[in-house]
Amino acid sequence: VEWTDAERSAIIALWGKLNPDELGPEALARCLIVYPWTQRFFASYGNLSSPAAIMGNPKVAAHGRTVEGGLMRAIKDMDNIKATYAPLSVMHSEKLHVDPDNFRLLADCITVCAAMKFGPSGFSPNVQEAWQKFLSVVVNALKRQYH
């Protein structure tokens, strides 16, 4: 993947404004609420019976922060995302048996949450374009083991 200077700047600037203690948990909770079939991969997390239960679930929040940590690693090494995510791809494919389409669903929820936080001025079409390109590269890296 080739990144323009403008794309790199937009992604890094947006990331610098995000609070990983908020975005990750919020995006994962949104994914579990909006796409309830994704909950089957989180059965060990306890009460996921309602949106309020999901939003208040500490295990969901903790895993959301883990997701954000993974994104941080990708941002720090944007030219090597496939290698960065290779072990995660193997784990999600071979150990956890996660449906690879769920990565895209979560990426969409991350985008929605970022857009809601920053609004049209902070999440302009140019920023969105760069951010979605970045998340698409991450999703494809996570799906790599499935092919």
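Glycine too: its Cβ is placed from the backbone N, Cα and C atoms.
Given the structure is predicted, the values throughout are model-derived calculations rather than measurements.
Per Swiss-Prot, the features are:
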BINDING   H63, H92  heme b binding site
DOMAIN    2-147  domain 'Globin'
VARIANT   A13 to G  In beta-B chain
VARIANT   F41 to Y  In beta-B chain
VARIANT   G122 to A  In beta-B chain
Please report how many Å separate the Cα atom of A13 (variant position) from that of G122 (variant position), as a whole number.
10
Between H63, H92, which of the binding-site residues has the fewest other CB atoms within 10 angstroms in the structure shown?
H63
Number of helical, extended and coil residues in the domain 'Globin' (2-147), per DSSP
124 helix, 0 strand, 22 coil
